[in-house]
Amino acid sequence: MSVIGSKSCIFSVARYTRENEKSSCFTSINKKSSLDLRFPRNLAGVSCKFSGENPGTNGVSLSSKNKMEDYNTAMKRLMRSPYEYHHDLGMNYTLIRDELIVGSQPQKPEDIDHLKQEQNVAYILNLQQDKDIEYWGIDLDSIVRRCKELGIRHMRRPAKDFDPLSLRSQLPKAVSSLEWAVSEGKGRVYVHCSAGLGRAPGVSIAYMYWFCDMNLNTAYDTLVSKRPCGPNKGAIRGATYDLAKNDPWKEPFESLPENAFEDIADWERKLIQERVRALRGT
């Protein structure tokens, strides 16, 4: 792996130290000012793999920088997210559970080699639409081809970026694919969208909520404490409601209290699990 002999970092927010402020995988913005809060390289929780020997902005084209700026502007406006995606730093990811990794898009076949060799990834769940892949100039065919060569199952469940209603509608099928891959037990599942800050965390939180005996807040806090991000909790609540109350006489979700379906009864969880598993292969 010629390019994968690159820098990688492992970190969590819990042990953040001032002397490591210059090592960055994400940038968060303080409410009052544009403080550049950097995440350190030497902590457990999040692993960020850089695709170049010297990641940074020096070798980034103006076109690429404009794309990142436009994308991060849209993310702030539509998701009210203080986080930023830096495509030029390469693929980054976080081990959420032993069987589950959440991250940004693989950018080249060498990233697939890295996931296989370093993280024992056996399944990749891609939540991007075709237009997302085209926007970032990713050669998906080469990535899928490398997955096949390495025996990695590549799955797609597209959802529209920055769109809670799209995420809500696609969550059941996406979680169905994720839960199936986990149940196969052949290796870790890598769930990604473009930045790994919205759709991929949302699907992973829904999976933990519906299948790991957690309420929504516990599942949400578990993920964001390891990977700082801003997935839409309302989309997960809405999808939970859609699955648990699948009847024509149900009251509109919009009329329910703000915290509705942040927890479910055991019988509702079993019903949701049955309905999600029934979506396998659809």
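Using the three backbone atoms N, Cα and C, a Cβ is placed for every residue, glycine included.
Original residues throughout; no substitutions modelled.
Annotation of the published mutagenesis Y83 to A in Swiss-Prot: Decreases starch C3 dephosphorylation. No effect on phosphatase activity with p-nitrophenyl phosphate; the original residue is retained in the structure shown. Residues or ranges marked as substrate binding site by Swiss-Prot: Y83, 153-156, D161, 177-180, 194-199, G230, K245, E251, 259-263, E268. Under the heading of mutagenesis, Swiss-Prot lists Y85 to A and annotates it as follows: Nearly abolishes starch C3 dephosphorylation. No effect on phosphatase activity with p-nitrophenyl phosphate. Feature annotation from Swiss-Prot assigns domain 'Tyrosine-protein phosphatase' to 92-249. Looking at Swiss-Prot, the entry for mutagenesis of Y135 to A says: Decreases starch C3 dephosphorylation. No effect on phosphatase activity with p-nitrophenyl phosphate. The note that Swiss-Prot attaches to the published mutagenesis W136 to A is: Abolishes starch C3 dephosphorylation. No effect on phosphatase activity with p-nitrophenyl phosphate. For the published mutagenesis R153 to A, Swiss-Prot gives the following note: Decreases starch C3 dephosphorylation. No effect on phosphatase activity with p-nitrophenyl phosphate. Swiss-Prot documents R157 to A as a published mutagenesis change and attaches the note Decreases starch binding and starch C3 dephosphorylation. Moderate decrease of phosphatase activity with soluble substrates; when associated with A-261. Nearly abolishes activity with water-insoluble starch; when associated with A-261. The note that Swiss-Prot attaches to the published mutagenesis C193 to S is: Abolishes phosphatase activity. Under the heading active site, phosphocysteine intermediate, Swiss-Prot lists C193, citing sequence analysis as support. Here Swiss-Prot describes F261 to A as a published mutagenesis experiment; the accompanying note says: Strongly decreases starch binding and starch C3 dephosphorylation. Moderate decrease of phosphatase activity with soluble substrates; when associated with A-157. Nearly abolishes activity with water-insoluble starch; when associated with A-157.
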Subject >> For Y83 (mutagenesis position), the one of E179, G196, G230, A260 that lies nearest, given that the binding-site residues are compared by Cα >> reply: G230
**OP:** Inside 10 Å of the Cβ of E268 (substrate binding site), count up the other Cβ atoms and send me the figure.
**Re:** 16
**OP:** Return the member of Y85, W136, C193 nearest to R156 (substrate binding site) in space, with distance defined Cα to Cα and candidates limited to these mutagenesis positions.
**Re:** C193
Original post:
In angstrom units, rounded to an integer, how far apart are the Cα atoms of Y135 (mutagenesis position) and C193 (mutagenesis position)?
Top reply: 13
Subject >> Other C-beta atoms that fall within 10 angstroms of the C-beta of Y135 (mutagenesis position) >> reply: 15
Subject >> Fewest other C-beta atoms within 10 angstroms, as judged across Y83, Y85, W136, F261, which are the mutagenesis positions >> reply: W136
Original post:
Do you know the mean pLDDT across the domain 'Tyrosine-protein phosphatase' (92-249)?
Top reply: 98
Original post:
Over all shown protein chains, what is the count of other CB atoms within 10 A of the CB belonging to G230 (substrate binding site)?
Top reply: 18
Subject >> Inter-residue C-alpha distance, R157 (mutagenesis position) and E268 (substrate binding site) (nearest angstrom) >> reply: 24
Original post:
If you run the three-state DSSP split on W136 (mutagenesis position), which class comes out?
Top reply: coil
**OP:** Determine, using Cα-Cα distances only, which of these binding-site residues is closest to C193 (mutagenesis position): E179, A260, E268.
**Re:** E179
Original post:
Among the recorded positions listed here, C193, A260, which has the most company in the form of other Cβ atoms within 10 Å of its Cβ?
Top reply: C193
